[in-house]
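Colleague: Before anything else, here's the structure in question.
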Amino acid sequence: VLSANDKTNVKNVFTKITGHAEDYGAETLERMFTTYPPTKTYFPHFDLHHGSAQIKAHGKKVVGALIEAVNHIDDIAGALSKLSDLHAQKLRVDPVNFKLLGQCFLVVVAIHHPSVLTPEVHASLDKFLCAVGNVLTAKYR
């Protein structure tokens, strides 16, 4: 459960991220594909090379979904309901991949905004990413 302080921390971090959705999203995906190669299996039709237009476009969607969750931080489940349906029913993405993606996103945030990612903010952002992952996997059950 996100506390009021967690929500404030997450919203503050995302003020730094919003203008970089495509770049940070692409970097997150590239990092995930490199660090966890089995995650590539869900993207057989993508050009997975650095700078790929497909990676940039999907990265922008990923960060866009996170921004949507931040904008509706008191109702993440409602905000991401359609995305949850898509991943559970059509794409059937292994739920562990959301955790891996979240870890890679944290690294990207740390690289680009090291002074913002204090231990307290890191904990808040991690809790938020876990909450998003839980919403995206809730309909698997």
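Glycine too: its Cβ is placed from the backbone N, Cα and C atoms.
Keep in mind that this structure shows the original residues, not the substituted ones.
Positions annotated as domain 'Globin' by Swiss-Prot: 1-141. Listed in Swiss-Prot as a natural variant, THR34 to Ile is described as follows: In alpha-A'. Summarising the annotation, Swiss-Prot assigns O2 binding site to HIS58. The heme b binding site annotation in Swiss-Prot covers HIS87.
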Colleague: I need the CA-to-CA distance for the residue listed as 'O2 binding site' versus THR34 (variant position), whole Å please.
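Modeller: Between the alpha carbons of the residue listed as 'O2 binding site' and THR34 (variant position) there are 16 Å.
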Colleague: Validating a neighbour-count step here. Other CB atoms within 10 A of the CB of THR34 (variant position): how many?
Modeller: 13
Colleague: The residue listed as 'O2 binding site' has how many other Cβ neighbours within 10 Å of its own Cβ?
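Modeller: Within a 10 Å radius of the Cβ of the residue listed as 'O2 binding site' lie 17 other Cβ atoms.
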Colleague: Can you check how the pLDDT averages out over the domain 'Globin' (1-141)?
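Modeller: In the predicted model, the domain 'Globin' (1-141) has a mean pLDDT of 91.
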